[in-house]
Amino acid sequence: MPEGPLVRKFHHLVSPFVGQQVVKTGGSSKKLQPASLQSLWLQDTQVHGKKLFLRFDLDEEMGPPGSSPTPEPPQKEVQKEGAADPKQVGEPSGQKTLDGSSRSAELVPQGEDDSEYLERDAPAGDAGRWLRVSFGLFGSVWVNDFSRAKKANKRGDWRDPSPRLVLHFGGGGFLAFYNCQLSWSSSPVVTPTCDILSEKFHRGQALEALGQAQPVCYTLLDQRYFSGLGNIIKNEALYRAGIHPLSLGSVLSASRREVLVDHVVEFSTAWLQGKFQGRPQHTQVYQKEQCPAGHQVMKEAFGPEDGLQRLTWWCPQCQPQLSEEPEQCQFS
């Protein structure tokens with residue numbers, strides 16, 4: 001599923017439509033009837049971790065105070081949530097996002113349970129409704145264009161993907177949402193202290209979570225502490241920190257955990273910057289056969305016995321597994 005940096009790019013693409021009225025709808029969604037959005041006004045959009053939220057109102061003037069502006073490309077270690085420079089991404093006409101079709105199979109990370117936040121269709125006439133968009137494996141948002149088939153399916157048909165939701169706006173443009181779950185919510189699920197791309201990200205909370213007596217690769221995917229972090233960021237941060245994915249957090253020194261969190265934030269921020277600047281993503285170990293040092297990369301699915309197994313890439317030489325004895329701090 002799209003990770004935090006890509007979902008923030010989706011947010012950037014949707015933001016220019018804030019303040020416009022939905023004049024026509026379409027899509028294959030069964031749980032949410034696209035027609036229920038007809039004539040509503042898109043008044044706000046927010047992004048939190050891997051989730052995108054869209055606020056719809058009945059009237060043009062009912063937008064909430066302090067509506068979220070489009071996030072700017074981060075210039076510092078932590079993503080800032082201010083206004084974006086339109087020159088870096090351009091106008092919405094003809095733009096579309098990359099759908100990440102080259103990725104291997106991804107599953108929902110541990111701790112990302114949608115059930116407690118979902119509601120039934122919002123009552124008719126209820127102002128301030130938030131549409132919660134949870135993206136699937138190849139989830140994407142397209143602007144003023146539709147996704148096209150890149151290859152034939154198993155039956156040999158060149159059938160274009162079917163959008164889950166299409167919103168046409170009074171300004172003439174439209175948005176198409178693919179491979180996603182749509183549900184109404186009374187308000188966005190907001191926990192900025194666990195969002196790895198938020199300036200309010202709580203490092204202390206993340207470091208404490210990493211100290212648990214379980215493999216660090218499990219903890220990194222726990223959205224309660226690392227919202228927006230997915231399999232790509234997990235693999236790349238662990239490699240850059242030189243930590244074996246199955247190393248128990250409880251045996252890592254405080255300094256090693258600090259380094260790991262640093263790499264999580266740095267890689268995520270660089271990925272987001274690249275999205276805004278049109279630069280391709282470069283990975284060192286994810287889906288690689290060799291690491292930058294020329295060593296053979298191992299691949300295996302890891303996860304809790306009662307949880308989801310996620311494909312993991314690591315270099316046994318650059319990321320040696322630690323014993324279960326805590327690391328000792330060295331003083332010079």
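Each Cβ is built from the backbone N, Cα and C atoms, and glycine gets one as well.
Predicted, not measured: the structure shown is a model, and the values here were computed from it.
Secondary structure at Pro2 (active site, schiff-base intermediate with DNA), as computed by DSSP, is coil. Around the Cβ of Pro2 (active site, schiff-base intermediate with DNA), the number of neighbouring Cβ atoms within 10 Å comes to 28. The active site, schiff-base intermediate with DNA annotation in Swiss-Prot covers Pro2.
Residues or ranges marked as active site, proton donor by Swiss-Prot on the basis of a curator's inference: Glu3 (among others). Glu3 (active site, proton donor) is surrounded by 26 other CB atoms, counting those within 10 A of its CB over all protein chains shown.
Residues or ranges marked as active site, proton donor in Swiss-Prot (evidence: a curator's inference): Lys50 (among others). Cβ neighbour count for Lys50 (mutagenesis position) (all protein chains, 10 Å cutoff from its Cβ): 25. DSSP assigns Lys50 (mutagenesis position) to coil in the three-state reduction, outside any helix or strand.
What Swiss-Prot lists as DNA binding site is Asn231.
Here Swiss-Prot notes a mutagenesis experiment, Lys50 to Arg, with the remark: Loss of glycosylase and AP lyase activity.
Lys154 to Arg appears in Swiss-Prot as a mutagenesis experiment; the accompanying note says: No effect on glycosylase and AP lyase activity. Cβ neighbours within 10 Å of Lys154 (mutagenesis position), excluding its own Cβ and spanning all shown chains: 5.
Under its mutagenesis entries, Swiss-Prot includes Cys291 to Ser with the note: Loss of glycosylase and AP lyase activity. Sequence-distant neighbours of Cys291 (mutagenesis position): residues of the same chain at least 6 apart with a C-beta under 8 Å from its C-beta are Tyr239, Gln284, Val285, Val297, Cys315, Gln317, Cys318.
Annotation note: His295 (mutagenesis position) sits in a coil segment as assigned by DSSP. Under its mutagenesis annotations, Swiss-Prot gives His295 to Ala the following note: Loss of glycosylase and AP lyase activity.
The two recorded residues, Asn231 (DNA binding site) and Glu3 (active site, proton donor), have Cα atoms 8 Å apart. Taking the Cβ of His295 (mutagenesis position) as reference, residues of its chain lying under 8 Å away and at least six apart in sequence are, in sequence order, Cys315, Pro316, Gln317, Cys318. The two recorded residues, Lys50 (mutagenesis position) and Pro2 (active site, schiff-base intermediate with DNA), show a Cα separation of 7 Å. Calculated from their C-alpha atoms, the gap between Glu3 (active site, proton donor) and Lys154 (mutagenesis position) amounts to 28 Å. In this structure the C-alpha atoms belonging to Pro2 (active site, schiff-base intermediate with DNA) and Lys154 (mutagenesis position) are separated by 25 Å.
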